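Below you'll find the structure, written out as structure tokens, and then a few comments.
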Amino acid sequence: MYAREYRSTRPHKAIFFHLSCLTLICSAQVYAKPDMRPLGPNIADKGSVFYHFSATSFDSVDGTRHYRVWTAVPNTTAPASGYPILYMLDGNAVMDRLDDELLKQLSEKTPPVIVAVGYQTNLPFDLNSRAYDYTPAAESRKTDLHSGRFSRKSGGSNNFRQLLETRIAPKVEQGLNIDRQRRGLWGHSYGGLFVLDSWLSSSYFRSYYSASPSLGRGYDALLSRVTAVEPLQFCTKHLAIMEGSATQGDNRETHAVGVLSKIHTTLTILKDKGVNAVFWDFPNLGHGPMFNASFRQALLDISGENANYTAGCHELSH
């Protein structure tokens, strides 16, 4: 499954979007629960013809969350500029779904180092930890008034980002020839929310891949921050928002009307500012299937020649 891009008629100031297919906003009851069956051996355990793997453990500063980080390094020599590198959230599920067929495709381009940031569990997702790590504090809701998945503690994205950028990344990149101009971050759902928040808050990465970000779960205020960006501060960064078109019978769009208007305004403002951003539509894919499709697309994108994006905002200096 490949993404379909939507282009503006204005060159170098493009932001790709298709609001009729945009289904970022969903209510709690219309999301299918993730498959939480224990995982078996992954590609690191089985071995690959194209990559070799290592795993490292980390703990949060407060000692309450425990991480397992897999690093996959191509078996080919790094180019003179260094390997591209993609950090991927929900690393347990990523590693479970990564296969040698995809790694072969990557090896035919400029294969990236893959860093799958997961948790010390045999489950595909640590639901409590990711709910805290991937959500921004400013938009956190009063979860004690909610039940189910929304009763989980949230608002720890700043702490997790500091861990990722100051401890995890330096450790996994140690001894590797990395192209810092092709360093990317991918996340889905709450992970997509974290990527969008990181695009606003950090310049550590160059490419930000936000897949099906959970903006409709009380975090749509993040769009106000997006609208307020100063374009010159984002000239070195590239944002890709990835979303699946609603499938037949999917009623998520009925919950999106109010926020879709905000998204339309946000995208228009970004477009006018020349911010380097794209929207990739995945036809006929729902929220869950977007996990696989989006992480594969992000890997293929960062391994391609087009990964060295030029900033659209340079036009504003004329």
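Glycine residues also receive a Cβ, built from the backbone N, Cα and C atoms like all the rest.
The model shown is predicted, which means the values in this text are computed figures rather than measured ones.
Under the heading active site, Swiss-Prot lists S189 (among others). The Cβ of S189 (mutagenesis position) has 25 other Cβ atoms within 10 Å, all protein chains considered.
According to Swiss-Prot, the active site annotation covers H287 (among others). The Cβ neighbour count for H287 (active site), using a 10 Å radius and every protein chain shown, is 23.
Here the residue is the original one, while Swiss-Prot reports the published mutagenesis D90 to A or N with the comment Loss of activity. Neighbour count (other Cβ atoms within 10 Å of the Cβ, all protein chains): 26 for D90 (mutagenesis position).
Under its mutagenesis annotations, Swiss-Prot gives R130 to K or Q the following note: Loss of activity. Around R130 (mutagenesis position), taking its Cβ as the centre, 24 other Cβ atoms fall within 10 Å, counting all chains.
Reduced to three states, the DSSP call for S189 (mutagenesis position) is coil. Experimental mutagenesis is annotated in Swiss-Prot for S189 to A, with the remark: Loss of activity.
Where Swiss-Prot documents S245 to E as a mutagenesis experiment, the accompanying text is: Retains 84% of activity. According to DSSP, S245 (mutagenesis position) sits in a coil region rather than a helix or strand.
Around the Cβ of S245 (mutagenesis position), a 10 Å sphere holds 18 further Cβ atoms from the protein chains shown. Here the residue is the original one, but Swiss-Prot notes a mutagenesis experiment at this spot, S245 to D: Retains 60% of activity.
According to Swiss-Prot, the mutagenesis experiment D250 to A carries the annotation: Retains 59% of activity.
What Swiss-Prot says about the mutagenesis result for D250 to N is this: Retains 72% of activity.
Among the mutagenesis experiments that Swiss-Prot reports, E253 to Q is described with the note: Retains 92% of activity.
For the mutagenesis of E253 to A, Swiss-Prot gives this note: Retains 78% of activity. The structure shown keeps the original residue.
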Measuring Cα to Cα, how many angstrom lie between D90 (mutagenesis position) and R130 (mutagenesis position)?
8
According to DSSP, does D90 (mutagenesis position) sit in a helix, a strand, or coil?
coil
Report, in whole Å, the straight Cα-to-Cα distance of H287 (active site) from R130 (mutagenesis position).
17
Length of the line joining the Cα atoms of S189 (mutagenesis position) and H287 (active site), in Å:
8
